[in-house]
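**Student:** Sharing the features that Swiss-Prot gives for it:
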- Ser19 to Ala: Reduces transport activity (MUTAGEN)
- Thr52 to Ala: Reduces transport activity (MUTAGEN)
- Thr52 to Glu: Enhances transport activity (MUTAGEN)
- Glu323 to Gln: Loss of function; when associated with Q-324 (MUTAGEN)
- Ser342 to Ala: Interferes with correct plasma membrane localization (MUTAGEN)
- Glu574 to Gln: Loss of function (MUTAGEN)
Amino acid sequence: MSDHSPISNKENHLLPSDSSRSSSSDMHSTGTTGTTGVEPVDFTGEGAKYTTATEGNGGADLAIQRTTTMNSAAESEVNITRRLTKILTGSVNEPDRVEVDYTNCAPMGGDRPYPPSLPSRDLYEVTFDGPNDPLHPFNWPMKKKVLLCLVLCLDSIAIAMCSSIFASAVPQICEIYHVIEVVAILGITLFVLGFAASPVIYAPLSELYGRKGVLVLSAFGFALFQFAVATAENLQTIFICRFFGGFIGAAPMAVVPAAFADMFDTNVRGKAIALFSLGVFVGPILSPVMGSYIAQRTTWRWLEYVVGCFASAVFVAIVLFFEETHHPTILVNKAKQMRKQSNNWGIHAAHEDVELSIKDIVQKTVTRPIIMLFVEPLLLFVTIYNSFVYGILYLLLEAYPLVFVEGYGFTENGELPYIALIIGMMVCAAFIWYMDNDYLKRCRAKGKLVPEARLYAMVIAGTVFPIGILWFCWTGYYPHKIHWMVPTVGGAFIGFGLMGIFLPCLNYIIESYLLLAASAVAANTFMRSAFGACFPLFAGYMFRGMGIGWAGLLLGLFAAAMIPVPLLFLKYGESIRKKSKYAYAA
C-alpha cells in the first residue's frame, strides 16, 4: 500500500463508505485527528465507494509538516487495513463472512463435533501501532530510505542501460552474422518489447505478495540472461535471450515507483520519483557512450558481460539490503512473527484472509493494468503523450550517429554529444524539484492532494521539447555550415523536454491512482515500452529518407500538437477523476 491521502490537518484517513460518524469519532480517539468540522469527501476505487475525512484549509500548513506519521495512525484501524486489502486483491464487492457455516465442510474426523465459533476476528487482526509505529515505512529513518532508494535506482538504471547498450553492438552484429542493420536492431526492439509485456504481471503481483520477492526474482533472471546473450552462439539465441532478459528484468519499471510511494509522503514523493526518472532516461543515453568505448576496444560480447556483472551486483544488493515496503505485506510478516513467538495461531493480517486461485489472480489483478489503460481516459491520454516522448528517446539513439558521425565526421567519441541530453535532463530535474514547492503550496491552499498541479512543469517542458527537436535536427542538417556545438546545445533542450514531460506524467499517474500505483505505472510502462520498441525500427529509414531536417520537422510538429494535453487535464482532470472507477482522490 502507499501513501493514500489527500492532505488535511493530519493526512486524510481512508474509511469504509458505510462508516458512521461514530466510527469516525472512534478513529479520532486514536490520535489520528482531534478537531471538529470534519467534512467527508467521497471518492471511488475499484467499483466501491470510500470516504476520507478532511479538514478545512486552516490545518493544511500543519498537514504539510506532519504528514509522515498520519498514515501509520490511519492504518492502525482494522476496517481500513481490511478495506485496502480488498482493493488490492480485487475483492471489494465480496461481503465479509461474519458467521461460521459448516454446511459444506468435510467432517472434522475421529467423530469429533465441529468446534464452536471463535471471538471476533478483529481481536486477532494485526495493524500498525499508531502514528509512530517504526514498522510503517513512512516512519523509517531517512538513512534507511536513502539506502533503499539507492538500491532501487541502481536496479532501474541496470535495466534501462541494457535496453540501449546493444546499439553499440549493431555494427559488429551486422558484420559477424551478415545481416542488415534493421535486423541487428531487433536486439533492441525485442528487449524493449520484453519489458513492455511483463510489468503488467509484476505490478499486480507486487500488490498481492509484496515488492521484494518480485524485485529479487526479476534481478536474478535479468542477470542470468545477460550472460546468456554474451555467450550465445548464433543470432537467434541472442535475440531470444535479449527478449527474455527484458521480460524478466522489467519489474523495476513498475514496482520501483510504487515502492517510493510506499516510503514517502506527499512532501517527498515527487522528489524521490525524480531520481527514478533520471535513471530511466539517463541509463539509455549514457549506455551508448560507455558502450562505444567497450565495443571499440573489445568485442560486442563484453557489452553484455559488463551489464551482467552490474546486474549481479544489484541482485546481491537487493537480497542483502532491500527491505519490504508494501504495507499489507509488512503486516503479513508481522503476523507470522507474532504467531511464531506467541504460538497463537489465530493472529493474522487482513492480507492473509483473501485466498486467490490462479484464475482469480489472472481475472482480478493481472489483467487490471490493461483494463485500467483502456477504460481510464486520464491514464490513456497521459500515457500516449508519455509514450511518444519515450519513443523519441530511442529515435535519438539512431539520429545522433547520423548527425555527428556521418555528418560531422566524428570517428571516435561520436556519442559524447549525448552528454548534452543528460545535462538538460539534470537541469530539468532540478527545476521540477523546485516546482515541487509550488505543488505543496497548492495542496495547502486546497487542503488535499491536487494531482493536476503536477502538470504545470509539463506545460513548460512540452513547449521546450519541440523547440529542441527542431533546433537539433535543422542545425545538424547543415554540418558544413554550422559548428557541431550548435546541435549539441539543441540536445540539451530535448533532454529538458524529455524529463519535463516524463516526470510530471509519472507523478500525476501515481497520485491519481495512489492505492493502485503499481498497476497504473505498469499500464503506462506497457504502452511506453511498445513505442520505444517500435521507433528504432523505422528511425534509420526515416532520417535517411527524409533527411535529418525534414524528419525533425515532422517530429517537432507532432510534439507541438501535444502541447495542449496537460492544459486539458489542468482544466478537466479533476472532473474526470471524480467519474473514475479506479482513481484515488477527487
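Placement of Cβ uses the backbone N, Cα and C atoms for every residue, glycine included.
Nope, none of those substitutions made it into this model, it's the original residues.
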**Student:** If one measures from the C-alpha of Glu323 (mutagenesis position) to the C-alpha of Ser342 (mutagenesis position), what distance in angstrom results, rounded to a whole number?
**Tutor:** 24
**Student:** What is the interatomic distance between the Cα atoms of Ser342 (mutagenesis position) and Glu574 (mutagenesis position), given in whole Å?
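**Tutor:** Spelling it out, the Cα of Ser342 (mutagenesis position) and the Cα of Glu574 (mutagenesis position) are 48 Å apart.
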**Student:** Over all shown protein chains, what is the count of other CB atoms within 10 A of the CB belonging to Glu574 (mutagenesis position)?
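**Tutor:** Excluding its own Cβ, Glu574 (mutagenesis position) sees 16 Cβ atoms within 10 Å.
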